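Pulled from Swiss-Prot:
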BINDING   Q86, D205, S206, H207, R536, R541, R699, S779, R780  substrate binding site
MUTAGEN   C300 to S  No effect on aconitase activity or on RNA binding
MUTAGEN   C437 to S  Loss of aconitase activity. Leads to constitutive RNA binding, irrespective of iron levels
BINDING   C437, C503, C506  [4Fe-4S] cluster binding site
MUTAGEN   C503 to S  Loss of aconitase activity. Leads to constitutive RNA binding, irrespective of iron levels
MUTAGEN   C506 to S  Loss of aconitase activity. Leads to constitutive RNA binding, irrespective of iron levels
MUTAGEN   R536 to Q  Strongly reduced RNA binding
MUTAGEN   R541 to Q  Strongly reduced RNA binding
MUTAGEN   R699 to K  No effect on RNA binding
MUTAGEN   S778 to A  No effect on iron-regulated RNA binding. Loss of aconitase activity
MUTAGEN   R780 to Q  Nearly abolishes RNA binding
Amino acid sequence: MSNPFAHLAEPLDPVQPGKKFFNLNKLEDSRYGRLPFSIRVLLEAAIRNCDEFLVKKQDIENILHWNVTQHKNIEVPFKPARVILQDFTGVPAVVDFAAMRDAVKKLGGDPEKINPVCPADLVIDHSIQVDFNRRADSLQKNQDLEFERNRERFEFLKWGSQAFHNMRIIPPGSGIIHQVNLEYLARVVFDQDGYYYPDSLVGTDSHTTMIDGLGILGWGVGGIEAEAVMLGQPISMVLPQVIGYRLMGKPHPLVTSTDIVLTITKHLRQVGVVGKFVEFFGPGVAQLSIADRATIANMCPEYGATAAFFPVDEVSITYLVQTGRDEEKLKYIKKYLQAVGMFRDFNDPSQDPDFTQVVELDLKTVVPCCSGPKRPQDKVAVSDMKKDFESCLGAKQGFKGFQVAPEHHNDHKTFIYDNTEFTLAHGSVVIAAITSCTNTSNPSVMLGAGLLAKKAVDAGLNVMPYIKTSLSPGSGVVTYYLQESGVMPYLSQLGFDVVGYGCMTCIGNSGPLPEPVVEAITQGDLVAVGVLSGNRNFEGRVHPNTRANYLASPPLVIAYAIAGTIRIDFEKEPLGVNAKGQQVFLKDIWPTRDEIQAVERQYVIPGMFKEVYQKIETVNESWNALATPSDKLFFWNSKSTYIKSPPFFENLTLDLQPPKSIVDAYVLLNLGDSVTTDHISPAGNIARNSPAARYLTNRGLTPREFNSYGSRRGNDAVMARGTFANIRLLNRFLNKQAPQTIHLPSGEILDVFDAAERYQQAGLPLIVLAGKEYGAGSSRDWAAKGPFLLGIKAVLAESYERIHRSNLVGMGVIPLEYLPGENADALGLTGQERYTIIIPENLKPQMKVQVKLDTGKTFQAVMRFDTDVELTYFLNGGILNYMIRKMAK
């Protein structure tokens, strides 16, 4: 079918008649000029891809009519221009692609039809761990270990980059996916197949939203959805409401972009923006650099929105020049965006579009702050940190409480480290990490940290040797300007040597703490602290031994490392004493904004970006040396413990089976609120007494070789055993934190996997009960694949985080939702009952279904298949089955 909007296409420049764009102004529809800029991107993609099958004329009308349709839960398709993947989520995607080729061949189709149809960039950044720190060779040693542990995965990925068209792999040691995307991969405007169109993307990482700071619409999706986009399917999404976030004023000179984003995160969590876009506007936006905007956009998942969009303006174009982008491309980017009404002047209120709701922040009201101890939205002003931590100590166990009895608040434990005696207490800092693309992409906070380090060293201050300090920049550019500006030696002197280019501590790859420190924490039952410049601090994520974790700007990470404790009031208490015996306060070493900007102007230059990124695909010698086969079908090695052909397609036939009711299911787990994808499918270390450890031990591996769950996502046997294996999982059956459950028929307490296996052997279906925000956190496809492999047919929850719900759908697991005002407690459910879920043949999106218990009780729940497309996926047993059937025909 030809595109019914073909008449809108015209050359952007008469000199180049072969290069066209869809001129949305030719719609002559007054509604277009009132649309939020983010919605204009959705509209352009729909018009350009309209084929009356995947994208229909009615979809375009629905988007144009956004003012009304935003309130009606209407689904629209979106075909992003490209996909980005990181290696933890990318390995299972390439495994699925390889297995799909096998399945298509088995069903008589052409396996080479399975290929990405849009550009897919995979950045290897999740594998490196902080094994070595505080030594000059930390970087080399950590990279060597990364290769030793991950050689097999890396060989597989290198095979994928050669076997599949349109797939580029950025080797390990290059940087963090979102920073590499911002500084290098981002196009802003595509020039492809004779058309100009806005750059847009989805990524298999929830912080993909960082790119929204540059005016490129993008967000995180599950690996399963990303694979569908790579195969040419549009994403099906509810047309979102758009919250206009007006920024006014100018930030105080001592305030960092981190303080601004933590303030916005708390504010938007209170406003309630889950499932909505946030679009920034107002004169305050013009005060923010692209790095500042990217920091704010990066933490979008923490405030719960789908996207956090800053339309392109002059500052964006300046950033493209600063980062050494191609001058030829810069010529058409601005011209195209102006031609389609997508170029913004934040000082011109006449350009402000309509929004669902407007909220605002005066930047001058922002104060220096941190967030914690267990959630990114729990902002605490730095001036209140001591008081707040001390109130958390005694408060009831929860997001702001550790339930330490008052008589134990001043407990401490001495220990020997490096032949010297030290003391740990509640609030002692044991991890201080400058980490994560959230902040290392921002030269002002990184140079701020460097200048603070210089002043601290000059004042004779230091960091206790037992504190695990690290610096893991998101790209080589950071190290370049830290060295050129002369601050790197001072960072090293305080223990902040570069330990690797990757996510590291931010995703829990913080590596081991010194044994004496762990013993002191455990024996003293102390609430030890991690301070990091990351974006998430959920319990158990950063390190198992840091029960409190605070997000802070890079300069504050160093300040708390020097203090050695979170229990300090920087205004009244000194950081230490200098050689002359004088007290040194934080205000004495804090650099001014003018100092930072002067250094930034001098040392952050386009040549740096060009030099680093020119050689990005060839700079890693170990990667270059990897030998891989050139076959188009992958040869699965049965001895491999990293890469295994998944069982998802084993019994797949071309014919569809009608949907079946779930009869007499047992409850595997009875969970509460805010169960994250980290709880469901942890990414961190594999505990020695876990089912996954037993499996790997039986395959001849020693604990040293276990690596992490995240690195083993290409092996379903490990990942199924790692499902619900988080030591912080709180199962209401047990009333304690443990990766265990009660096997109801026998009453035995078992590891979750062992219980599920027993149910499966008896042919008994399973469900999970949960509370609000089920599946919050990372866009982890194994949090849906794992439960599927455990035999879980449905989850019954009060509400779902967006990405996780769509991942469950993509695996054919039913996301059921209680009716408003109902939950397990209100309905008197204990989880000991058996559940029958009646599934009718004539399914419709968001249909209410009957749930019957063996106690005789019945109630209704909503099946959260939100669109016809999602229903189609479910009826096929998941999105990949649907694609295989389509390709095999």
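The backbone N, Cα and C atoms fix where each Cβ goes, glycine too.
Known features from Swiss-Prot, placed on the structure.
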residue	record	DSSP (3 states)
Q86	substrate binding site	strand
S206	substrate binding site	helix
C300	mutagenesis position	helix
C437	mutagenesis position	helix
C503	mutagenesis position	coil
R536	mutagenesis position	coil
R699	mutagenesis position	coil
S778	mutagenesis position	coil
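Summary for the mutagenesis positions R536, R541, R699, R780: the Cβ-based neighbour count within 10 Å is maximal at R780.
For Q86 (substrate binding site), the number of other Cβ atoms no farther than 10 Å from its own Cβ, over all displayed protein chains, is 26. Within 10 Å of C300 (mutagenesis position), judged by CA to CA distance, lie the following recorded positions from the set S206, R536, R699: S206. Taking the Cα atom of each, C506 (mutagenesis position) and R536 (mutagenesis position) are about 7 angstrom apart. Cα to Cα, C503 (mutagenesis position) and Q86 (substrate binding site) are separated by 10 Å.
Within the same chain, residues at least six positions away from S206 (substrate binding site) with a Cβ under 8 Å of its Cβ are G220, P301, G777, S778, S779, I803. R699 (mutagenesis position) sits 34 Å from R536 (mutagenesis position), counting Cα to Cα.
Ranked by Cα separation from R536 (mutagenesis position), the recorded positions Q86, C437, R780 are led by C437. The recorded positions recorded for this entry are Q86, C437, R541, and the Cα of Q86 lies nearest to that of R780 (mutagenesis position). Comparing R541 (mutagenesis position) with C437 (mutagenesis position), their Cα atoms are 17 Å apart once rounded. You'll find the Cα of C437 (mutagenesis position) roughly 13 Å from the Cα of Q86 (substrate binding site). Cβ neighbour count for C503 (mutagenesis position): 29 (other Cβ atoms within 10 Å of its Cβ, all protein chains included).
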